[in-house]
Amino acid sequence: MTELTLKPGTLTLAQLRAIHAAPVRLQLDASAAPAIDASVACVEQIIAEDRTAYGINTGFGLLASTRIASHDLENLQRSLVLSHAAGIGAPLDDDLVRLIMVLKINSLSRGFSGIRRKVIDALIALVNAEVYPHIPLKGSVGASGDLAPLAHMSLVLLGEGKARYKGQWLSATEALAVAGLEPLTLAAKEGLALLNGTQASTAYALRGLFYAEDLYAAAIACGGLSVEAVLGSRSPFDARIHEARGQRGQIDTAACFRDLLGDSSEVSLSHKNCDKVQDPYSLRCQPQVMGACLTQLRQAAEVLGIEANAVSDNPLVFAAEGDVISGGNFHAEPVAMAADNLALAIAEIGSLSERRISLMMDKHMSQLPPFLVENGGVNSGFMIAQVTAAALASENKALSHPHSVDSLPTSANQEDHVSMAPAAGKRLWEMAENTRGVLAIEWLGACQGLDLRKGLKTSAKLEKARQALRSEVAHYDRDRFFAPDIEKAVELLAKGSLTGLLPAGVLPSL
């Protein structure tokens, strides 16, 4: 298990990817304690002085003007968690719940939330014990924070709801016992601090980012294999072309292709003096299209990296001045827009890959047997696999519609503009699955095309990509049940089998 000493506000994208990928043992850096304690003392002073402060001794949302008596403050926090745990849908996977919890711990530990170390330590204990609260997929509009998902996360601390441990559902009290805990009684402000925030939205989008990075890497490898399979040119990847334009994503993408393709190969030397002048756009313009996608990934990663370390609670406690100020950091618009841009990139990666698959099907364009199989007519080869790729790419065009432009007023129009960031983030997973399927078919097709080049080898790195597939999926000498081969290629891509072929430093979290 990975061990991480958390210094609040300093999580890196690489650490976030690791937290999403596998269980982690957290320890809070000792430097966090003074700020946490000071914020709690500030809240306690406000109560002692009988000052009115939103979320501490008032109602919530449209009920913010309702003053709550001091003897009801603990009940207020418990009622808040119970009433807001109103999500619906399938439970989130452990990897997502873990990421949400670590993001919440990171935010609360910065010392602007007025929540005791005891509560933060309880969340840490759950993470370390691999006890993951039941959080339904749906129920948040991304403002005022991810209230329903985070309420479900918080239920377990109160001894309510349920949690998963080693694949089994336990009651909250059983789950707490596994982590060596007992149910907590929340103090003033603590329920609101737990519920307010963009941690679910951010986790949803971060998963989409990690998937998109792996898809980008796979698309570069598959695109390089396709260049070789159809006897394409290396000239479009010449650094001078891309430096002349100046787009950094394009420049770096072209460099990735040069690294994978090398200066030459047996395949490229076999058509060195051919009379073909230019390749189709799906081959020639890969640096331009994939470079634009890389730029979107990097920009989204920057936004999400900031949000992962943000304080998105409301109100915020500024202990040094003794102030508690209401604002709107819970509004997840930055996350929604980042997710929307990731959707564009994921859709385009799949769209370009589908065009290369189609190119390989056409004997006039590819100089390969129709549908990549010999004895055509008796054999249909990749004919319907390409149709599947087209269906997946088409689905993604609809799914890529932006969510951040949508809004529905909630809480009796008090919360009259919302981000829809959770929906923006979670559709990325389906889109990634679709694009992974398209790339799997291209990978199968490009390797088949290279096989048909009668023993010619491509570059050393692309041969690794080829053999990674061929170690699991055999060449097609005749038609066979196709779906299992696509499933195996998808499985390999989901494991990141091609991600390691990219040079270090290209992708934000790798």
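For all residues, glycine too, the Cβ spot is worked out from N, Cα and C.
Keep in mind that this structure shows the original residues, not the substituted ones.
Non-local neighbourhood of Ser113 (mutagenesis position): Ser39, Ser107, Lys189, Ala193, Val311, Asp313, Leu316, Val317, each in the same chain, at least six residues away, with C-beta under 8 Å from its C-beta. Among the mutagenesis entries in Swiss-Prot is Ser113 to Ala, noted as: No loss of activity.
Among the mutagenesis experiments that Swiss-Prot reports, Ser144 to Ala or Thr is described with the note: Complete loss of activity. Sequence-distant neighbours of Ser144 (mutagenesis position) (same chain, 6+ apart, CB under 8 A from its CB) are Gly61, Asn196, Asn314, Phe330, His331, Ser411, Glu415. DSSP classifies Ser144 (mutagenesis position) as coil under the three-state reduction.
Looking at Swiss-Prot, you'll find the mutagenesis Ser144 to Cys noted as follows: No effect.
In this structure, Ser394 (mutagenesis position) is part of a helix by DSSP. Experimental mutagenesis is annotated in Swiss-Prot for Ser394 to Ala, with the remark: No loss of activity.
One entry in Swiss-Prot concerns the mutagenesis experiment Ser419 to Ala. Its note says: No loss of activity. The Cβ of Ser419 (mutagenesis position) has Val141, Gly142, Ala143, Ser201, His331, Ala332, Glu333, Val335, Ala336, Ser404, Ser407 as same-chain neighbours under 8 Å, each 6 or more residues away in sequence.
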Ordered by sequence, the long-range same-chain Cβ contacts of Ser394 (mutagenesis position) under 8 Å (at least 6 apart) are none
